[in-house]
Amino acid sequence: MARNEPSSQQPSSSGSNGTPAQQNGSAKPSKVTVKVVNASFTKAADCYVEITSDTSSAAPKKTTVKKKTMAPEWNEHLNVHANESSTISFRLLQKAKLFDDTCLGMAKLKLSSLTRNENGEFKNDINNISLLAKDSSKIGTLNIIFSGYPERKRRSAGVRAETAASASSEASTSNGVATSSSARRPATAKRDTLAAPTSTAAAAAAATAGGTPAAGAEEQLPDGWEMRFDQYGRKYYVDHTTKSTTWERPSTQPLPQGWEMRRDPRGRVYYVDHNTRTTTWQRPTADMLEAHEQWQSGRDQAMLQWEQRFLLQQNNFSADDPLGPLPEGWEKRQDPNTSRMYFVNHVNRTTQWEDPRTQGFRGSDQPLPDGWEMRFTEQGVPFFIDHQSKTTTYNDPRTGKPVGPLGVVGVQMAMEKSFRWKIAQFRYLCLSNSVPNHVKITVSRNNVFEDSFQEIMRKNAVDLRRRLYIQFRGEEGLDYGGVAREWFFLLSHEVLNPMYCLFMYAGNNNYSLQINPASFVNPDHLKYFEYIGRFIAMALFHGKFIYSGFTMPFYKKMLNKKIVLKDIEQVDSEIYNSLMWIKDNNIDECDMELYFVADYELLGELKTYELKEGGTEIAVTEENKLEYIELLVEWRFNRGVEQQTKAFFTGFNSVFPLEWMQYFDERELELLLCGMQDVDVDDWQRNTVYRHYAPQSKQVTWFWQWVRSLDQEKRARLLQFVTGTCRVPVGGFSELMGSTGPQLFCIERVGKENWLPRSHTCFNRLDLPPYRSYDQLVEKLSMAIEMTEGFGNE
């Protein structure tokens, strides 16, 4: 389609100084000089002013930082791109060293209010602007002076003027289509009614030269409808046919197929979806239905993935089992009382809990390699000596597995500490402390959060140990476990939803959950946290999984473990990097002006917390910086959530004591609560990038060979080690998220062959040293995963 050229006879608006208008009716921004004179506010701070224009995409302009003052003076000139209709935003920010800069107050100013009566020029007077906090309270003032001559805007036909003074009775031409005065909207600032356009010429005139409708063009109101403004300037709509009003703009578009509009006894409009037999107050649109379908599809996919989670992998030795078949003369059986798997050796007529393919019992009859010797400690524990390297180890060199004494349950002590053994002990505690009969919980699918709250909180907490009998209203039937599993999924999806303001995501790209310090906006939040504590305890006691999990530091709190600096990496990488810099450098050589205080923002209000008594007067030095780091880390995970955490633990302990969980570490607790899923190694390998390695490097080949040899439990532990969570995203490994957004798993060559591997969970990165053999790689990786915190251990 040929482009339409503007008419050469197009008139220019008054006061435009002869500058031709653009076809879309907007003015080309020109430079305006803003002199920031001074400011005054109620609290001394290191502050600066940031200026932006809504008609410019340039970076914000900033003044210099003024130190520790309540009345900073700048007298600095800043140039911004703006026209007469621009809105200039001013932000007074407090400079921070470790955290993001905090906004103390802000203000907005329309240039049209300054140039309206001055023929487009500024009066060069001082403008006193009030600075408002996020709660709209005044915190101070800012004095500024404007100079320059902003470009004036030429009005196109059909585009509504922004001020009453810009209204004109002259007809104008755009794209060769003339508009009459009756087709234009009135330009008065306030009016009780606003008539809908009655001519198609107005719509045509509102089009730009490219054929795009003008900004702000609205759909024509249906017959019998009228738009009005209330006393606060808010739009509402009057239906003269039914003599009713509504805040929602009526549409001339027909309802989607299967929908019907009805009115309740009070005359309110609602909509019936005959497809799903549901109702809603909101008028359905094609976009809304499409978004709902996408949400439903995503939820169904998440539900499907959740149903595939498991806690312990079933040892069904299929043909494609990476461990291969059992040795000749061996058989796997199941204990009918505990359902625990054991192995029978028909050759010597013995039984054992260990899988002979992984525990090395076949290799124990083979001779030791040259230069090796086996000895025993005074307690009878075997160990091995390598006379060539003059080292000792508890690992049998023939199998690579530890050999140790028998524990209290007849298996090796190393095996006693395995995840399976811990689960068996925990399940024994739950079984021996269960209560006879069942407890019935009846809820509605449409109100599962509140219904479950009423059911759980009105029952005696000990009764929640009974066998669960879940029933959804209108869905009569027997619950043999499937309904309970669905209830745990649906309810966990609701109670952990950040929309309720009880929990919040750990970061922009970290969807693990932590308690929201601002949860007090809900007056009953402590009761809800007690309810959630009971619910989480029920999930663990009855062996059910929840939809989403918490941060690792929260699991450590549940286990009463000390939170350390490394734990902050997953939650806030910026603070972690800052504290690591302080830890690794001599801060006495640079004037950082750090004190034992922490500033933070809560619901728009800036607060200061003393890390120790008199912290505002205690400077951080090289001598006391470790104490500062320790106190800051502890404060970071406890700020504003002490009462919520206490309520959560109160609810949890009312079902069963947290001491029962002391068998597990924080990673195992996450597996116990959220379950694990089959890890697709092929998908993982396809979505991996390499640094200083190539996909064909022998270390990379060994790594994937080792991953394929692992069972699902150990793969989940490896996934926790490198990404911080045992769960694979719904879209697979291609959807892995890092601290800065989507970030694929990465293997990087770092260190020497005697180093342990390191993980960076914020970046989904594994630092893999250049090991010389497959056995060395397996030994180092296994040690790093099982015996370390996962970062920085060498």
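Numbering starts at 1 and runs along the chain as displayed.
Keep in mind that glycine also has a Cβ here, set from the backbone N, Cα and C atoms.
Following the DSSP three-state reduction, the secondary structure of Cys762 (mutagenesis position) is coil. Residues or ranges marked as active site, glycyl thioester intermediate in Swiss-Prot: Cys762.
What Swiss-Prot records for 10-124 is domain 'C2', and it gives sequence analysis as the kind of evidence. Mean pLDDT for the domain 'C2' (10-124) in this predicted model: 73.
Feature annotation from Swiss-Prot assigns domain 'WW 1' to 219-252; the stated evidence is sequence analysis.
As annotated by Swiss-Prot, domain 'HECT' applies to 460-794.
In Swiss-Prot, a mutagenesis experiment is listed as Cys762 to Ala, annotated with the note Abolishes ubiquitin ligation activity; prevents ubiquitination of Kruppel-like factor klf-1.
Here the Cβ of Cys762 (mutagenesis position) has 24 other Cβ atoms within 10 Å, regardless of which shown protein chain they belong to.
Secondary structure of the domain 'WW 1' (219-252), assigned with DSSP and counted as helix (H, G, I), strand (E, B) and coil, comes to 0 helix, 13 strand, 21 coil.
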